[in-house]
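Swiss-Prot annotations:
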- Asp44 to Asn: Abolishes heterocomplex formation with H-NS (MUTAGEN)
Amino acid sequence: MTVQDYLLKFRKISSLESLEKLYDHLNYTLTDDQELINMYRAADHRRAELVSGGRLFDLGQVPKSVWHYVQ
């Protein structure tokens, strides 16, 4: 799957807690390194969207000021 595919999957989730559960599940089940990298990028992107109040951003377009709040 691509980063965009994972991001669309993660956008169905509206809470950080649920996102972390899905992230943990995928982290243990995926074996391909490129798949893991794509999933990590999408999960981080979705975390940024959630901490910004639910605003949606294009991939690579999250403002630097938002990343400060992502844990």
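Note that the numbers count up from 1, one per residue, in the order the chain is shown.
Heads up, the Cβ atoms here are built off N, Cα and C, so glycines get one too.
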Helix, strand or coil at Asp44 (mutagenesis position) [DSSP, three-state]: helix
Count of other CB atoms lying within 10 Å of the CB belonging to Asp44 (mutagenesis position): 15
